[in-house]
Amino acid sequence: MALAGCPDSFLHHPYYQDKVEQTPRSQQDPAGPGLPAQSDRLANHQEDDVDLEALVNDMNASLESLYSACSMQSDTVPLLQNGQHARSQPRASGPPRSIQPQVSPRQRVQRSQPVHILAVRRLQEEDQQFRTSSLPAIPNPFPELCGPGSPPVLTPGSLPPSQAAAKQDVKVFSEDGTSKVVEILADMTARDLCQLLVYKSHCVDDNSWTLVEHHPHLGLERCLEDHELVVQVESTMASESKFLFRKNYAKYEFFKNPMNFFPEQMVTWCQQSNGSQTQLLQNFLNSSSCPEIQGFLHVKELGKKSWKKLYVCLRRSGLYCSTKGTSKEPRHLQLLADLEDSNIFSLIAGRKQYNAPTDHGLCIKPNKVRNETKELRLLCAEDEQTRTCWMTAFRLLKYGMLLYQNYRIPQQRKALLSPFSTPVRSVSENSLVAMDFSGQTGRVIENPAEAQSAALEEGHAWRKRSTRMNILGSQSPLHPSTLSTVIHRTQHWFHGRISREESHRIIKQQGLVDGLFLLRDSQSNPKAFVLTLCHHQKIKNFQILPCEDDGQTFFSLDDGNTKFSDLIQLVDFYQLNKGVLPCKLKHHCIRVAL
């Protein structure tokens with residue numbers, strides 16, 4: 001029977017040897033292996049009358065002395081992890097002895113006594129120093145549970161490096177030049193970062209905010225896809241590059257209005273000879289189909305400043321140009337760029353930096369390129385609609401169904417949250433009714449004639465109130481500072497004194513969708529304003545002129561036929577009514593300070 005917790009070397013301790021030598025042979029247990037002594041005791045009946053109480057007291061004293069000896073030698077005697085005991089003397093190799101050494105009953109009792117846990121742990125720590133070569137090593141199947149240096153509870157320091165949550169600081173700029181440093185995780189996507197910035201900036205989350213990868217030294221920029229990892233994209237950017245926080249209403253416009261994007265002559269299918277525009281979306285999202293976008297583009301030669309107009313074909317395998325007219329035979333197609341390890345960008349100032357023939361340039365940039373312009377594949381379209389078509393086709397062919405999932409995720413979240421949250425009431429012509437609050441309780445005016453007269457009366461009352469406010473707010477007759485002439489400056493859609501080119505640039509950056517607008521000061525008339533509006537991917541400007549009626553200044557878009565006391569009323573009206581405009585005002589350009 002092995003001693004649980006106490007090595008056999010305790011038997012060689014002087015204190016223990018003294019106790020063993022002082023013990024008389026007549027007090028040994030009859031169950032011991034010493035048979036001659038047992039037979040002598042049975043023969044002599046006089047020796048059976050042993051004082052039992054004295055024997056028990058002697059055994060208890062021996063146990064107490066042995067326990068103190070274990071405590072004294074626990075720091076020096078090793079205990080192997082495999083359950084075997086380290087001997088003070090190495091065991092001699094050879095055949096096993098036929099005669100086993102006699103074990104006294106007192107030793108058998110002492111071997112069943114426990115030792116302190118701390119002493120055993122200290123003995124285990126010194127195992128490697130006292131392990132002998134004659135004892136075979138038994139591997140421990142659970143070293144992390146019983147090892148002295150590995151606690152059973154996982155701590156952040158005990159996690160492997162791959163599982164540790166890495167954090168990184170990312171600097172994001174706004175359109176007005178302000179910036180914010182945000183600490184993000186390594187697995188944070190562009191959508192997650194946009195939602196975080198929306199929360200920190202107290203903006204309205206309408207799923208149109210995007211993160212823009214901006215390269216000023218290359219004159220390139222693009223909107224990150226919602227599923228892209230921000231840290232991974234930043235690793236491919238140069239030191240001059242930066243992230244911009246911007247609106248983009250046209251990011252998923254293709255899924256809303258696919259009919260308005262691709263002309264019929266630009267779309268072909270390899271597997272079917274004819275197909276309608278309604279099948280366009282399914283063919284782009286289906287990985288087994290092979291849609292193609294074809295047409296003429298201006299292509300800049302690598303390493304040269306010259307541009308050539310070539311017939312270009314975009315497939316899932318890459319972008320090709322034809323070396324012989326409009327032929328698409330394999331021997332006439334030359335690979336221009338690969339879609340797998342590249343991204344498509346818009347040219348910011350293509351005419352000035354790359355001598356582009358038009359202002360509608362695009363670029364296919366390999367991910368490995370940082371500052372060099374030699375490997376950039378620069379292209380140029382004839383108009384903005386053609387450029388949008390090529391860039392949208394590139395994204396669809398590269399990402400496919402993943403792009404559609406990015407479009408559907410916000411809608412699915414909105415549908416799940418709608419039963420638990422009160423929806424914001426949309427302002428439209430179908431959600432407004434005429435009310436009469438002249439009595440003690442309000443009532444709905446159902447008669448159209450009565451509703452029209454009530455609206456006219458309310459309009460006259462509003463004009464009278466605004467006139468009184470103008471009179472009270474005027475500082476001097478020469479420099480009137482009325483509320484109606486300055487209240488619009490508090491709105492996000494008013495951008496102040498910017499040029500026509502700047503307003504067009506802002507409209508293009510935030511998406512050429514129908515109804516996107518902004519208001520600005522007129523450069524030709526100091527008292528007038530300009531409404532810049534996008535319709536059918538074209539930008540138009542409408543002048544807002546002031547007019548006077550009964551000494552009161554009004555603003556009008558249609559030469560005084562429809563008058564408004566301030567620009568806020570004008571914008572509210574044309575958000576509900578098209579009027580003289582080609583479409584209603586739907587989205588306004590906004591700049592947010594981070």
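Each Cβ is built from the backbone N, Cα and C atoms, and glycine gets one as well.
Residues or ranges marked as domain 'Ras-associating' by Swiss-Prot on the basis of sequence analysis: 166-250. Mean pLDDT, taken over the domain 'Ras-associating' (166-250), works out to 93 on the 0 to 100 scale.
Positions annotated as domain 'PH' by Swiss-Prot, on the basis of sequence analysis: 290-399.
Taken from Swiss-Prot, the feature domain 'SH2' applies to 493-574.
Among the sequence features in Swiss-Prot, the mutagenesis site SER104 to Gly is noted as follows: No effect on phosphorylation.
In Swiss-Prot, a published mutagenesis experiment is listed as SER134 to Ala, annotated No effect on YWHAE-binding.
What Swiss-Prot notes for the published mutagenesis of PRO136 to Ala is this: No effect on NEDD4-binding; when associated with A-139 and A-141.
In Swiss-Prot, a mutagenesis experiment is listed as PRO139 to Ala, annotated with the note No effect on NEDD4-binding; when associated with A-136 and A-141.
The annotation that Swiss-Prot gives for the mutagenesis experiment PRO141 to Ser reads: No effect on NEDD4-binding; when associated with A-136 and A-139.
Quoted from Swiss-Prot for the published mutagenesis SER150 to Ile: Loss of phosphorylation.
When secondary structure is read from DSSP and collapsed to three states, LYS300 (mutagenesis position) falls in the strand class. For the mutagenesis result LYS300 to Ala, the note given in Swiss-Prot is 2-fold loss of inositide-binding.
For the mutagenesis result LYS305 to Ala, the note given in Swiss-Prot is 5-fold loss of inositide-binding. Around the Cβ of LYS305 (mutagenesis position), the number of neighbouring Cβ atoms within 10 Å comes to 8.
Under mutagenesis, Swiss-Prot gives LYS308 to Ala with this note: 5-fold loss of inositide-binding. According to DSSP, LYS308 (mutagenesis position) is assigned to a strand segment.
DSSP gives ASN355 (mutagenesis position) a coil state; it is part of no helix or strand. A mutagenesis experiment is reported in Swiss-Prot for this position, ASN355 to Gly, and the note states: 5-fold loss of inositide-binding.
Among the sequence features in Swiss-Prot, the mutagenesis site SER418 to Ala is noted as follows: No net loss of phosphorylation, this may be due to a compensatory phosphorylation of T-422 in vitro.
Recorded in Swiss-Prot as a mutagenesis result, SER428 to Ala carries the remark: Impairs YWHAE-binding.
While the structure shown retains the original residue, Swiss-Prot records the mutagenesis experiment SER476 to Ala with this note: Loss of phosphorylation.
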Distance, LYS308 (mutagenesis position) to ASN355 (mutagenesis position) (CA atoms, angstrom):
12
Please report how many Å separate the Cα atom of LYS300 (mutagenesis position) from that of ARG520 (mutagenesis position), as a whole number.
37
If I take the alpha carbons of LYS308 (mutagenesis position) and ARG520 (mutagenesis position), what is the distance between them in whole Å?
39
In whole Å, how far is ARG520 (mutagenesis position) from LYS305 (mutagenesis position) when you measure between their Cα atoms?
38
